Amino acid sequence: MSDVTIVKEGWVQKRGEYIKNWRPRYFLLKTDGSFIGYKEKPQDVDLPYPLNNFSVAKCQLMKTERPKPNTFIIRCLQWTTVIERTFHVDTPEEREEWTEAIQAVADRLQRQEEERMNCSPTSQIDNIGEEEMDASTTHHKRKTMNDFDYLKLLGKGTFGKVILVREKASGKYYAMKILKKEVIIAKDEVAHTLTESRVLKNTRHPFLTSLKYSFQTKDRLCFVMEYVNGGELFFHLSRERVFSEDRTRFYGAEIVSALDYLHSGKIVYRDLKLENLMLDKDGHIKITDFGLCKEGITDAATMKTFCGTPEYLAPEVLEDNDYGRAVDWWGLGVVMYEMMCGRLPFYNQDHEKLFELILMEDIKFPRTLSSDAKSLLSGLLIKDPNKRLGGGPDDAKEIMRHSFFSGVNWQDVYDKKLVPPFKPQVTSETDTRYFDEEFTAQTITITPPEKYDDDGMDGMDNERRPHFPQFSYSASGRE
């Protein structure tokens, strides 16, 4: 590939994602799609640490005159999350120059990717998603909504719902995430959805939720995922108030193992919190993200402060600095602090005060905590991501070597050879005692599958189908 060059550079005002002030940043747009910002104009274009660094590949651009004239918004992907970044410049001409340059780079990258996909459908793991998976469904009959019994509602969000289902043919239980296409397409979430599908397909780790099938109907996308019914860690912790250090060490080790795996594949999870940590029926961790807790992105005019849980935000995310893998180690610090101390390390109902605590306040520990536990949590909750435990080039290995985890055999962790400290009291795979009663008490309302023909595609209007090419997938093609 040819050398990466600068397409455009200059000063722009960037709006904070969480703390909504404007900051001057010197941005460079490069041919590889990177859009990187610095506090000062860099003397050397290969400076190692830009404050802001994201890709304009597959981005969408919007122009608006609010909250300031000559504003433009870039909406793009960070793993499975759609993010928006807001900029403004002094003149309409300047804005036009930036948006045209960004669009041109994004279009060229799109063409290059299409050419690559046509040339080598299965040569890279990143591209397995659509080609190989679609091929696999030619040997295994494509799944439809008729293939499942719909048992209980497990969760609900902006884009759809998660339902406990039973596969008729095998009798196995799964969690099916059903997304309405109109909602996703209306909110420009197609890229997000397809990326999430590809990430799930390529993910194989004992402590990460795996995808069994994905398919589409006329108006829905369906992900059929591994189902674990041991309940959210949040549920168990709120019942017991605190976990012992041994129990926390067990869960912490399984989380570190999973994050190490993701990071080795250049994926930052970014959303670690108790609600996304579940237990399987044996008491092992499963990191899930049914993608329903994110409340979507509002339009540019309303600029909702944030989606997600502010208590878990790392300082570098709050300050709109570039962030990488170390953001996950901050998240690990917060969840392990909660487990051992029974409360969040930083909390205030007033979000402005909460942000100030996250950025400025030192953490305090209960006297009962061991020195190893204090040392681990202090290291994980260092404000500067470059100084944080795990923030160096060794990433997870740095945490694995910490004295808190001494005596842990990491291969045994991965192989599930360690005995879980708690076994959920579930009587069967359909036992949903650990799920939120608000959901499990509801009756399930989805359009009856009989309304679809066997393919589930009959009468598909040409308006919607092209957004989701080759979406079907069956894991059995790989096993």
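Note that Cβ sites are derived from N, Cα and C of the backbone, with glycine treated the same way.
What you see is the original sequence, not a version with the noted changes.
The domain 'PH' annotation in Swiss-Prot covers 5-107. Look at the domain 'PH' (5-107): DSSP puts its residues at 16 helix, 49 strand, 38 coil.
Swiss-Prot lists 148-405 with the feature domain 'Protein kinase', giving sequence analysis as the kind of evidence.
The feature ATP binding site is assigned by Swiss-Prot to Leu154, Gly155, Lys156, Gly157, Thr158, Phe159, Gly160, Lys161, Val162, Lys177, with sequence analysis given as support. The local packing around Leu154 (ATP binding site), expressed as other Cβ atoms within 10 Å of its Cβ over all shown chains, amounts to 22.
While the structure shown retains the original residue, Swiss-Prot records the mutagenesis experiment Asp219 to Val with this note: Enhances kinase activity and causes low seizure threshold, sporadic tonic-clonic seizures, brain enlargement and ectopic neurons in the dentate hilus and molecular layer of the hippocampus.
A coil conformation is recorded for Asp271 (active site, proton acceptor) in the three-state DSSP classification, outside any helix or strand. Annotation source Swiss-Prot lists active site, proton acceptor at Asp271, citing sequence analysis.
The Cβ of Lys156 (ATP binding site) has 16 other Cβ atoms within 10 Å, all protein chains considered. Note: the CA-CA distance between Asp271 (active site, proton acceptor) and Val162 (ATP binding site) rounds to 19 Å. Counting neighbouring Cβ atoms within 10 Å of each of the recorded positions (Asp219, Asp271), the lowest count belongs to Asp219. Of all Cβ atoms in the protein chains displayed, 24 besides its own lie within 10 Å of the Cβ of Val162 (ATP binding site). For the domain 'PH' (5-107), the model's pLDDT averages out at 84. Rounded to a whole value, the Cα-Cα separation of Val162 (ATP binding site) and Asp219 (mutagenesis position) is 16 Å.
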